[in-house]
Amino acid sequence: MTATSSPTTRFTDRVVLITGGGSGLGRATAVRLAAEGAKLSLVDVSSEGLEASKAAVLETAPDAEVLTTVADVSDEAQVEAYVTATTERFGRIDGFFNNAGIEGKQNPTESFTAAEFDKVVSINLRGVFLGLEKVLKIMREQGSGMVVNTASVGGIRGIGNQSGYAAAKHGVVGLTRNSAVEYGRYGIRINAIAPGAIWTPMVENSMKQLDPENPRKAAEEFIQVNPSKRYGEAPEIAAVVAFLLSDDASYVNATVVPIDGGQSAAY
């Protein structure tokens, strides 16, 4: 089975909530899960991104049920609103891909402003916490649920020039493990993925920061240290997320899964 092929019934009648659903990993995962029968609640700060993701989902799965909600994941009231919208529409939340995030500026720590640090941590860590806080209550009352948080290889090792991103993603790893220990007794599994160099709009922007004049050269040089010598693709991440949210991963809990072509082992 390839990363883009899938069973057709694994998520039938299951409701999956995806933040950051308007692009990149969120969109690819939405398409994957819809192909497997999921009902989707997609959340993003971009209404245009959400509409594009919904169109991509319906192209793959014309009968899919898709709810879209524009929200800033760092705003508690907006998080409450997207969770409420999901439960009012579907009645439950079986899976949660807690994925929204930004990269932020690339600067050494002494040049990384407090304002930029706060911005990145607010979205990448506070946003993950707020989503968990609201969704876990629902899952506990249901007696079941699966969560996948998006961390990063930058959350399991040092990467340099990204103080806010590294701090937030390390925090996501800690939050994942702590919450998994707390909620396993309620039939809830909480894991995280740690993507590496996956070619998404975020990584493309990162290359532009590294070399504004020649981002393609920066991209080619960056990937040479990766044992796989290539960038990953969003559907490859979606396949792992789908596994972790499915019953196939029924005894996988409190785990952080690198999806990086061997990058974290080589550094």
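Any Cβ shown, glycine's included, is placed from N, Cα and C.
Substituted residues are absent from this model; it holds the original ones throughout.
Summarising the annotation, Swiss-Prot assigns active site, proton acceptor to Tyr165. What Swiss-Prot lists as NAD(+) binding site is 17-42. Summarising the annotation, Swiss-Prot assigns substrate binding site to Ser152. Annotation of the published mutagenesis Glu103 to Ala, Asp, Asn or Gln in Swiss-Prot: 26-fold increase in Km and a much lower enantiomeric excess of the reaction products; the original residue is retained in the structure shown.
Mapped onto this structure are the features recorded in Swiss-Prot.
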residue : record                       : DSSP (3 states)
Leu17   : NAD(+) binding site          : strand
Leu25   : NAD(+) binding site          : helix
Leu33   : NAD(+) binding site          : helix
Ser41   : NAD(+) binding site          : strand
Glu103  : mutagenesis position         : coil
Ser152  : substrate binding site       : coil
Tyr165  : active site, proton acceptor : helix
Whole-number Å value for how far Glu103 (mutagenesis position) lies from Tyr165 (active site, proton acceptor) (Cα to Cα): 6
Separation of alpha carbons, Glu103 (mutagenesis position) and Gly21 (NAD(+) binding site) (Å): 16
Rounded distance in angstrom between the Cα atoms of Thr29 (NAD(+) binding site) and the residue listed as 'substrate binding site': 16
Number of Cβ atoms other than its own within 10 Å, given for Tyr165 (active site, proton acceptor): 26
Cβ packing number for Leu25 (NAD(+) binding site), 10 Å threshold: 27
CB within-chain contacts under 8 A for Leu17 (NAD(+) binding site), separation at least 6: Leu40, Ser41, Val43, Tyr82, Val83, Thr86, Ile93, Gly95, Phe96, Phe97, Val135
Pairwise Cα distance for Ser152 (substrate binding site)/Leu33 (NAD(+) binding site) [Å, integer]: 21
Neighbourhood of Leu33 (NAD(+) binding site), C-beta criterion under 8 angstroms, separation at least six: Phe11, Val16, Ile18, Leu40, Gly95, Ala238, Ala242, Leu245
Binding-site residues compared (Thr29, Ser41, Ser152) - the one with the fewest other Cβ atoms within 10 Å: Ser41
Length of the line joining the Cα atoms of Gly37 (NAD(+) binding site) and Glu103 (mutagenesis position), in Å: 31
Least Cβ-crowded entry, counting other Cβ within 10 Å, from the binding-site residues listed as Gly21, Gly37: Gly37
